[in-house]
Amino acid sequence: MAQAPHIHRTRYAKCGDMDIAYQVLGDGPTDLLVLPGPFVPIDSIDDEPSLYRFHRRLASFSRVIRLDHRGVGLSSRLAAITTLGPKFWAQDAIAVMDAVGCEQATIFAPSFHAMNGLVLAADYPERVRSLIVVNGSARPLWAPDYPVGAQVRRADPFLTVALEPDAVERGFDVLSIVAPTVAGDDVFRAWWDLAGNRAGPPSIARAVSKVIAEADVRDVLGHIEAPTLILHRVGSTYIPVGHGRYLAEHIAGSRLVELPGTDTLYWVGDTGPMLDEIEEFITGVRGGADAERMLATIMFTDIVGSTQHAAALGDDRWRDLLDNHDTIVCHEIQRFGGREVNTAGDGFVATFTSPSAAIACADDIVDAVAALGIEVRIGIHAGEVEVRDASHGTDVAGVAVHIGARVCALAGPSEVLVSSTVRDIVAGSRHRFAERGEQELKGVPGRWRLCVLMRDDATRTR
């Protein structure tokens, strides 16, 4: 495998006269719209390992949609500050959802940009499946009826000196406040500075920070109907946990989970408990340490031209053909010691302990189903997977599974296509392969070398 830098294609959605930059990764059954972090544009996310891993975990169970809101990063700059703020940033999010064909999404709303998510859930209830607020607030500053907010005199340095390039030299280190566990990491600090520069010049940072500091969206909380998960680190001093408790008290049916930690930046520190809560909230299944991990060879099969076959045969004859296909494939999987873990449309997903067994099984399946007048495409990859139901082995998940599915999608009729990982493991065996070259796999970082099984020269096991 030739691994390239982690690059996701940036596209643009139109929001009035604004161009809103966005990226998509993963292809899970649920859309997860990740609102921007604090002055971290989307083209900087994958350059920071902890943030990259956090988003990859999200993409293992959802389709992640992330964006730069207007005024920041790759999105359009503004002529006037009057078009900044939670209401306008919510419009940016809707424009991106429309551009990617997302009718409804779970909204991931971190820190002070949580206010955008709160407005989005209240103003566009039909577009919000659920809401996740992380270290967020409905208002940053103190008010007589909001004592958990920061006093203006304490907030002022964050709106002035903190936004200047020489802030640390002038004695104000914002990173030590928002992410104390990585404040001493020179590599992280260099990335943080570069991300801030990419986000925009100090004038943009001052304008955005001023709008956020003056925002107050408490009036929308009573209108939020979507299921809401509120996650807040109890040791955060930048956005104290009192903000999260206020949200929980004022959003009907919401659930507050107080997590250990001092970092306001959601992707640093101990992220395991946070990610487990998010995955369980979205999927109903808690991943992480509660899921059994194992090394496996994953095989995907798919009937070529199934829609055309179904139209030509009619429902009854097509159903009979599918039954015969399923019987044949199940028999071959069992014969080679595999385990069926899921069905995928008109195909199967199976795991094997041996890559050679998976290849031999795939080889036989191609020939066996040909007697039915159909062809299949098969993709095989090997890697670590999560067993979702460890006691029964009923399903598997993880990046390796996504790779297997993508390899299968690139296979031609009656082809067995494998990743170079599989080819390298079985080097020296009777199986021979032809190079297919490096390919991009949708939702998977880097470029992957693929190989096709040379079936005509293979030694058959029958």
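Every residue, even glycine, has its Cβ placed from backbone N, Cα and C.
None of the listed substitutions appears in this model.
Marked as domain 'AB hydrolase-1' by Swiss-Prot: 63-146.
Ser111 to Ala appears in Swiss-Prot as a published mutagenesis result, with the remark: Loss of lipolytic activity. Secondary structure at Ser111 (mutagenesis position), taken from DSSP and collapsed to helix, strand or coil, is helix.
Swiss-Prot lists 297-408 with the feature domain 'Guanylate cyclase'.
The note that Swiss-Prot attaches to the published mutagenesis Asp302 to Ala is: Loss of adenylate cyclase activity.
According to Swiss-Prot, the feature Mn(2+) binding site maps to Asp302, Ile303, Ser306, Asp346, an assignment based on experimental evidence. DSSP assigns Ile303 (Mn(2+) binding site) to a strand segment in the three-state reduction. The Cβ of Ile303 (Mn(2+) binding site) has 22 other Cβ atoms within 10 Å, all protein chains considered.
A 10 Å cutoff on Cβ-Cβ distances gives Gly305 (ATP binding site) a total of 13 other Cβ atoms nearby, all chains included. Swiss-Prot lists Gly305, Ser306, Gln308, Asp346, Lys442 with the feature ATP binding site.
Quoted from Swiss-Prot, the note attached to the mutagenesis of Glu340 to Ala states: Does not substantially affect adenylate cyclase activity. The Cβ of Glu340 (mutagenesis position) lies under 8 Å from the Cβ of Cys330, Ile333, Phe348, Val349, Ala350, each on the same chain and at least six residues away in sequence. Following the DSSP three-state reduction, the secondary structure of Glu340 (mutagenesis position) is strand.
Swiss-Prot gives this note for the published mutagenesis Val341 to Ala: Does not substantially affect adenylate cyclase activity.
One mutagenesis experiment named in Swiss-Prot is Asn342 to Glu, and its note says Does not substantially affect adenylate cyclase activity but increases activity with GTP.
Among the mutagenesis results in Swiss-Prot, Asn342 to Ala or Lys has the note: Does not substantially affect adenylate cyclase activity. The residue drawn here is the original one.
Non-local contacts of Asp346 (mutagenesis position) by the CB criterion (under 8 A, 6+ apart in sequence, same chain) comprise Asp302, Ile303, Ser306, Leu322, His325. Record note (Swiss-Prot), mutagenesis Asp346 to Ala: Loss of adenylate cyclase activity. The unchanged residue is displayed.
Around Arg406 (mutagenesis position), taking its Cβ as the centre, 22 other Cβ atoms fall within 10 Å, counting all chains. Under its mutagenesis entries, Swiss-Prot includes Arg406 to Ala with the note: Substantially affects adenylate cyclase activity.
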> How long is the line from the C-alpha of Val341 (mutagenesis position) to the C-alpha of Gln308 (ATP binding site), rounded to the nearest angstrom?
Replying inline: 27
> Under a three-state reduction of DSSP output, how is Arg406 (mutagenesis position) classified: helix, strand, or coil?
Replying inline: helix
> Taking DSSP three-state, what's Gln308 (ATP binding site) in: helix, strand or coil?
Replying inline: helix
> Compared by Cα position, which of the recorded positions Gly305, Gln308, Arg406 is the closest one to Ser111 (mutagenesis position)?
Replying inline: Arg406
> Can you name the residues of this chain that are 6 or more positions from Gln308 (ATP binding site) yet have a C-beta less than 8 Å from its C-beta?
Replying inline: none
>> Quick check on the recorded positions Ser111, Ser306: which one has the highest count of other Cβ atoms within 10 Å of its Cβ?
In response: Ser111
> For the mutagenesis positions Asp302, Val341, which one has the sparsest Cβ surroundings, going by other Cβ atoms within 10 Å?
Replying inline: Asp302
